[in-house]
Amino acid sequence: MVMGGEASMELDQCFQKMKMEGISIKEWKDIPVELLMRILSLVDDRNVIVASGVCTGWRDAISFGLTRLRLSWCNNNMNSLVLSLVPKFVKLQTLNLRQDKPQLEDNAVEAIANHCHELQELDLSKSLKITDRSLYALAHGCPDLTKLNLSGCTSFSDTAIAYLTRFCRKLKVLNLCGCVKAVTDNALEAIGNNCNQMQSLNLGWCENISDDGVMSLAYGCPDLRTLDLCGCVLITDESVVALADWCVHLRSLGLYYCRNITDRAMYSLAQSGVKNKPGSWKSVKKGKYDEEGLRSLNISQCTALTPSAVQAVCDSFPALHTCSGRHSLVMSGCLNLTTVHCACILQAHRAHNAVPHPAH
């Protein structure tokens, strides 16, 4: 593997330090832990796993030094691999187990919960075989979870989601896209009651949720920044009004195919932008973002909307763009909204008109 300049410099510094301290390496097992971990940070996870079997010294060093592991490359026998690895890698904070085909079962997730108590980020997307047992285990074994991806997991219930939120109250990012059975108004009420640090929530294609569930979220998760409601066909303007009123830091909202959304929802968003600009839209970390407020809005297939209402949203949030290459206001399938334009296009048009043209 080719090393970058910074990584190569760090290794050189380690070797120089060893030279100054008179440390000699006669066998691989003699490599200092600090140097071993720096070397392993430069190779892929397959080689890290191989290295953990070289000798007991390496195994112990990796066991207590490895904090990130990705096994999404494993196309076969991931369940067995997880069962064999997690008892050794007890200091993991980030674990990616994304699958192209269902492999993971409840016993593997239970092993993770039993051994990896410091876990903060876990990707279990497309784990079609895991059930409520897995979520109950995570609730008790991994209370420090801040990021959890369960997208495409279809075999657990809303009761298990509610139970998980009672114990994993630090969750900030939760992906439940396609979890139709598990995502109900009761599940959203539990998230709103227990996870007030939530910042990003994907509920795409969870078609059973209604305004009651979304309003519970809005009231309970005021720090929400990103919310995907694409394909949530039952929600109406009431959901968007609640989000506009309570989630003043909202930056990205997906409403694709929410055909019950009307102009009232758009005007509530526009009004929230005007109302919150003086104080709360200002970014705390100046320089990272010019201002807060909506930067991404998907209203594709929301065919009840009119140009004036959508233009009002666009005018309230200058970070929404319709111009080529910067599309952050997505309106596919809304043929009546072709006249809606962002500030960039209007400014370019004015600049063009201001330039004197030679007489013909």
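Note: Cβ is positioned from N, Cα and C throughout, glycine not excepted.
Where a substitution is noted, the model still shows the residue that was there originally.
Quick look at what Swiss-Prot lists:
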BINDING   Ser127, Leu128, Asn149, Leu150, Ser151, Gly152, Asn175, Leu176, Cys177, Gly178, Asn202  (indol-3-yl)acetate binding site
DOMAIN    25-71  domain 'F-box'
MUTAGEN   Leu128 to Ser  60% reduction of auxin binding. 70% reduction of auxin binding and loss of ubiquitination-mediated degradation; when associated with A-151
MUTAGEN   Ser151 to Ala  60% reduction of auxin binding. 70% reduction of auxin binding and loss of ubiquitination-mediated degradation; when associated with S-128
**OP:** Could you check the binding-site residues Ser127, Asn149, Asn202 and say which one's CB has the most other CB atoms within 10 Å?
**Re:** Ser127
Original post:
Same-chain residues six or more away whose CB lies under 8 A from the CB of Asn175 ((indol-3-yl)acetate binding site)?
Top reply: Ser125, Leu148, Asn149, Leu150, Ser151, Leu201, Asn202
Subject >> Maximum Cα-Cα separation (Å), residues Ser127, Leu128, Asn149, Leu150, Ser151, Gly152, Asn175, Leu176, Cys177, Gly178, Asn202 listed as binding (indol-3-yl)acetate >> reply: 18
Original post:
So, by DSSP, how many helix, strand and coil residues make up the domain 'F-box' (25-71)?
Top reply: 28 helix, 3 strand, 16 coil
Original post:
CB neighbours of Ser151 (mutagenesis position) within 10 A?
Top reply: 20
Original post:
Counting all other Cβ atoms within 10 Å across every protein chain shown, which of the recorded positions Leu128, Cys177 scores highest?
Top reply: Cys177
**OP:** Tell me, roughly as an integer, the mean pLDDT over the domain 'F-box' (25-71).
**Re:** 79
Original post:
Under a three-state reduction of DSSP output, how is Asn149 ((indol-3-yl)acetate binding site) classified: helix, strand, or coil?
Top reply: strand
**OP:** For Leu128 (mutagenesis position) and Cys177 ((indol-3-yl)acetate binding site), determine the Cα separation and express it in whole Å.
**Re:** 13
Subject >> Three-class DSSP secondary structure - Leu128 (mutagenesis position) >> reply: coil
Original post:
Per DSSP, Asn175 ((indol-3-yl)acetate binding site) is which: helix, strand or coil?
Top reply: strand
